[in-house]
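Peer 1: This is the structure I have questions about; it appears just below.
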Amino acid sequence: MARFALVLHAHLPYVRAHGMWPFGEETLYEAMAETYLPLIRVLERLRAEGVEAPFTLGITPILAEQLADARIKEGFWAYAKDRLERAQGDYQRYRGTALEASARHQVAFWELTLDHFQRLSGDLVAAFRKAEEGGQVELITSNATHGYSPLLGYDEALWAQIKTGVSTYRRHFAKDPTGFWLPEMAYRPKGPWKPPVEGPPEGVRPGVDELLMRAGIRYTFVDAHLVQGGEPLSPYGEAALGPVESQEATYHVHELESGLRVLARNPETTLQVWSADYGYPGEGLYREFHRKDPLSGLHHWRVTHRKADLAEKAPYDPEAAFAKTEEHARHFVGLLERLAGRHPEGVILSPYDAELFGHWWYEGVAWLEAVLRLLAQNPKVRPVTAREAVQGPAVRTALPEGSWGRGGDHRVWLNEKTLDYWEKVYRAEGAMREAARRGVLPEGVLRQAMRELLLLEASDWPFLMETGQAEAYARERYEEHARAFFHLLKGASPEELRALEERDNPFPEADPRLYLFREA
């Protein structure tokens, strides 16, 4: 029987103590309210009803650190209370109008959010850990701060990202991970490497897979074009493609020379959900993400149609929208059945950014729940975790370099806009290697410098600069972490060190000795 491996990738960059709105902590609070808590509620309902449809959830280390942070928990509680008050105000304003149903829905949603968060004692990480212990999900890890693996300038820098990600996972989930989400599905094989800007030396470098295997990781995921050739898919919101026929290679389990096993993203199921023109989120009944109430900032309108201007958006009808998710779930499972019929021994890998569901596509979590319920009783397709999917026979494969970004290469993260970013990253990585080797700086200073370097390396900063979504914020953030890093190496005062330790506090186990990788 064909196996279906759903993989959700949950990630947000480090925003704790770095602004509130529109690009700071509120972006995390939105994802907590609209994606992570609703997903936990789905898992709680399925567990209570004995519905078995396992899937894989990647929680990046930097996201797990923030979800577990006391400041973030307190901030989220205040945020959700504020949103409830706004919703109540909207309900009073819109009673007797076409927006009343949406306003009533908003009040109920925020009441449920506060009640659920309180019931969990604010511990979302523990809720996901409980779901894994119950066999509902498989939790996997990633690079510590979502560093872009192929472009990090030194093997030691990539090793520190991987190993810190593994140890952070171990602390939160009390076990060692075997699965790994490659940030941006970006991979580089073993071979000659030349830095895109001045800094690191040229030379032959180990493949990303070799370092993953050394860290105890046994499988990961790549985009379809890395195993089948051809054009890469566009990211969500850009694709205007119709159905694409997968080549046979995407249904195989692949094994690299290092022993790492790899699954490839399935194009058909990807486009059905991600495509802006072809996918489910463009349904006219679903809630419009971009139009917000001018007073409350809440959403009360629907997509209406894909080409509608914001002023043309019609009032949102929650009942009709959530009913539509059932229809779309049946359609998706029908697609899986057709693919399974053509590839009865294959693996259908469907990886998505978790935040697409609930945040960008408000009804998306309800759609996921409907899909899981249908799959639990489906005789043609078996839902499995990625760990189960990679078992058994595999095809020996050599992968090219690439990513799931636009063009299938590194252009989103490496371009004219981001050259200064990479120059600062490489300079800091080289300085960190040297400082770790010399061993002169106090342990606390070196440890905090490592945190600042990890935060500097986050792939979010070049991504946001390239897309223009938050270019000024991204530039401010990477420059801030670079300044902090070099100030620490030059000699920060005890007061300055304490201030940085309070502001940038992830990874208590940060180990500067990881930058001695070659001697290890």
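From the backbone N, Cα and C atoms, a Cβ is placed for every residue, glycine too.
Nope, none of those substitutions made it into this model, it's the original residues.
What Swiss-Prot shows for this protein is this:
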MUTAGEN   Phe23 to Ala  Nearly no effect on enzymatic activity
ACT_SITE  Glu184  active site, nucleophile
BINDING   Arg265, Gly282, Trp404, Asp460, Gln469  substrate binding site
MUTAGEN   Asp353 to Ala  Complete loss of enzymatic activity
ACT_SITE  Asp353  active site, proton donor
MUTAGEN   Trp360 to Ala  0.6% of wild-type enzymatic activity
MUTAGEN   Trp404 to Ala  0.4% of wild-type enzymatic activity
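Are these features on the surface or tucked inside, and what are their neighbours?
Peer 2: Contacts of Phe23 (mutagenesis position) defined by a Cβ separation under 8 A and a same-chain sequence distance of 6+ are given as Val15, Ala470, Tyr473, in order along the sequence.
Here the Cβ of Glu184 (active site, nucleophile) has 22 other Cβ atoms within 10 Å, regardless of which shown protein chain they belong to.
In this chain, no residue six or more apart from Gln469 (substrate binding site) has a CB-CB distance below 8 Å.
Asp353 (mutagenesis position) is surrounded by 17 other CB atoms, counting those within 10 A of its CB over all protein chains shown.
DSSP assigns Asp353 (mutagenesis position) to a strand.
For the recorded site, Trp360 (mutagenesis position), the DSSP three-state label reads coil.
Mapped onto three states, the DSSP output places Trp404 (mutagenesis position) in coil.
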Peer 1: Check Glu184 (active site, nucleophile) against DSSP and tell me helix, strand or coil, would you?
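Peer 2: Where Glu184 (active site, nucleophile) sits, the three-state DSSP reduction gives helix.
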Peer 1: Name the residue among the recorded positions Trp360, Trp404, Asp460 whose Cβ has the smallest number of other Cβ atoms within 10 Å.
Peer 2: Trp360
Peer 1: List, in sequence order, those recorded positions among Glu184, Asp353, Trp360, Trp404 whose Cα sits within 10 Å of the Cα of Arg265 (substrate binding site).
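Peer 2: Near Arg265 (substrate binding site) by Cα: Trp404.
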Peer 1: What whole-number Å value do you get for the CA-CA distance of Asp353 (mutagenesis position) and Trp360 (mutagenesis position)?
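Peer 2: Counting only the Cα atoms, the answer is 10 Å.
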Peer 1: With H, G and I counted as helix, E and B as strand and the rest as coil, say where DSSP puts Arg265 (substrate binding site).
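Peer 2: Reduced to three states, the DSSP call for Arg265 (substrate binding site) is strand.
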Peer 1: I'd like to confirm something. Which of the recorded positions, Glu184, Gly282, Asp460, has a Cα closest to the Cα of Trp404 (mutagenesis position)?
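Peer 2: Nearest by Cα distance to Trp404 (mutagenesis position): Glu184.
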